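Annotated features, as they stand in Swiss-Prot:
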type: BINDING; residues: Gly97, Ala98, Ser99, Gly100, Asp101, Leu102, Ala103, Lys104, Arg131, Lys234; note: NADP(+) 1 binding site
type: MUTAGEN; residues: Cys149 to Ser; note: No effect on the interaction with G6PD4
type: MUTAGEN; residues: Cys157 to Ser; note: No effect on the interaction with G6PD4
type: BINDING; residues: Lys234, His264, Tyr265, Leu266, Gly267, Lys268, Glu302, Asp321, Lys422, Arg427, Gln463; note: D-glucose 6-phosphate binding site
type: ACT_SITE; residues: His326; note: active site, proton acceptor
type: BINDING; residues: Lys419, Arg432, Arg461, Tyr469, Leu470, Arg471, Arg554; note: NADP(+) 2 binding site
type: MUTAGEN; residues: Lys565 to Glu; note: Abolishes targeting to peroxisome
Amino acid sequence: MATHSMIIPSPSSSSSSLATAASPFKETLPLFSRSLTFPRKSLFSQVRLRFFAEKHSQLDTSNGCATNFASLQDSGDQLTEEHVTKGESTLSITVVGASGDLAKKKIFPALFALFYEGCLPQDFSVFGYARTKLTHEELRDMISSTLTCRIDQREKCGDKMEQFLKRCFYHSGQYNSEEDFAELNKKLKEKEAGKISNRLYYLSIPPNIFVDVVRCASLRASSENGWTRVIVEKPFGRDSESSGELTRCLKQYLTEEQIFRIDHYLGKELVENLSVLRFSNLVFEPLWSRNYIRNVQLIFSEDFGTEGRGGYFDQYGIIRDIMQNHLLQILALFAMETPVSLDAEDIRSEKVKVLRSMKPLRLEDVVVGQYKGHNKGGKTYPGYTDDPTVPNHSLTPTFAAAAMFINNARWDGVPFLMKAGKALHTRGAEIRVQFRHVPGNLYKKSFATNLDNATNELVIRVQPDEGIYLRINNKVPGLGMRLDRSDLNLLYRSRYPREIPDAYERLLLDAIEGERRLFIRSDELDAAWDLFTPALKELEEKKIIPELYPYGSRGPVGAHYLASKYNVRWGDLGEA
């Protein structure tokens, strides 16, 4: 590759004097960004790596805390490939809370999958950080127990595993110790070997220690000449007030562009396909409004309980854990107007418009439940309060159903029903779109009195057995006139034999690239909490007793009354 030079113009004398007199920087250095765009080696589109060539300066925030100035330049502006010399940068990924279940079951396997697919830079390292005392080898043994060759069952990937594990290291330290993060910084620098260093921190830890870790990492272990980004796991607070305080504290050390708030449901294949289905198919786009859609249902169910994690779950409950984030994010994607472009900010701005068009959830539009012990098939299933980590008289809901409305021209009057619960009869997540009845309905008699059987329904199954199917009415072959419902379906496992990437793979890759489309912006988070906080406070202040439902059932009866209040029948009732 030919060598290209870049000329940085000198500032004018007037601007120079201003910088000297009033600049908050400890030293004034020219800064410029460079980026590389090249085709990915896998099913993903492109990998973009952004670097910064000069040493960073320190910028004091309003509270006097230093912020990594180089990473503030992480704007995504790109130059051409010719300005980048191959191999001049390195990527350091630090998983904070590396000994936890999320890291073992999701994050490390996702990083290995990206490595296997050739989506990580040539020069990268992975560090685990936690309080647990481990050696490098012990971390590698822990990681290797969770890695599989699921990406391509025909190929043994033992060699790839070994190569990946050699890039994995461990550092033990306290989450609030600047000294321990300074030691981590030394180890990162050893692996980076003087190259331009880009650093990604994944906070797989409880939210009450987010700020301590961000403070220590920002002050002691930020990149000095590249970008620094931080992935933050939900929950993002418990209500509007705590969420706002968490954001304010994080922004003492990070800019909004450095914070990647992850909701792994946004990385799921069918959720990402939602906008493609709508905006690239003329058959659906004209129907996507109150004129043709009768109701929309967002359903989430798990066929297991808290399984010993009740102590953690009891602090939040099902509304905060699932409804306020996963289901509301899907709702916003489903209902948003056509964005100006596929740029992250354009998409996120349209989602915010949807959330701001909604009225806060009313207590009369919420049903809460809690699973109780149940004997089935000779087996005893424990109730929620039977979990030893849960208080005996806990009122925390493990099930919730809610009706919400969007007050705009497209969706006025259309009920958006949400349902989420633990210890139900099945595991799944899906979006159900029930269309209006055909005007006149010539074949009404063929369906007797149950007009719900005549309703067209679009179902997008997020998990398991990902698929899309459209329920239509057709004539049963024969001499008589008998109608039946049939499914036009796209089952992913039948149509696409290739393994579907895990949501964490896509989201980690996007964070490395600086692609923010599937991450949550602070104003989006604020708008989401504003919708749920009033009802959550009422539930807790009035000590609303949840309706009990047996472990393994379809949930409390109250959910059906809520649906019928808006002339809706839950679409999943007819399925096993």
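Using N, Cα and C of the backbone, Cβ positions are placed for all residues, glycine too.
At each noted site, the model still has the original residue.
Feature annotations (Swiss-Prot) mapped to structure.
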residue	record	Cβ neighbours (10 Å)
Gly97	NADP(+) 1 binding site	23
Ser99	NADP(+) 1 binding site	20
Asp101	NADP(+) 1 binding site	10
Ala103	NADP(+) 1 binding site	24
Lys234	D-glucose 6-phosphate binding site	20
Tyr265	D-glucose 6-phosphate binding site	21
Lys419	NADP(+) 2 binding site	25
Leu470	NADP(+) 2 binding site	17
Arg554	NADP(+) 2 binding site	19
Lys565	mutagenesis position	12
Handout entry: Neighbourhood of Gly267 (D-glucose 6-phosphate binding site) by C-beta distance under 8 A, where only residues 6 or more apart in the same chain count
Key = Asp502, Ala503, Tyr504, Glu505, Arg506, Leu507, Asp510, Leu518
Exercise for the section: Rank the binding-site residues Arg131, Lys422, Arg432, Arg461, Arg471 by the number of other Cβ atoms within 10 Å of each Cβ, and give the residue at the low end. Expected result: Arg131
Exercise for the section: Compute all pairwise C-alpha distances among Gly97, Ala98, Ser99, Gly100, Asp101, Leu102, Ala103, Lys104, Arg131, Lys234, the residues listed as binding NADP(+) 1, and give the largest one in whole angstrom. Expected result: 21
Practice task
Work out how many Å separate Lys422 (D-glucose 6-phosphate binding site) and Arg554 (NADP(+) 2 binding site) at their Cα atoms, rounded off.
Solution key: 10
Practice task
Taking the Cβ of Cys149 (mutagenesis position) as the centre, count every other Cβ atom within 10 Å, in any protein chain shown.
Solution key: 15
Fill in the blank from the handout: Rounded Cα distance in angstrom between Gly97 (NADP(+) 1 binding site) and Tyr265 (D-glucose 6-phosphate binding site) is 21
Fill in the blank from the handout: CA pair Arg554 (NADP(+) 2 binding site) / His326 (active site, proton acceptor), Å rounded to integer, equals 20
Handout entry: Tyr469 (NADP(+) 2 binding site) versus Glu302 (D-glucose 6-phosphate binding site) - Cα distance in angstrom
Key = 22
Fill in the blank from the handout: Under a three-state DSSP reduction, the secondary structure at Lys419 (NADP(+) 2 binding site) is strand
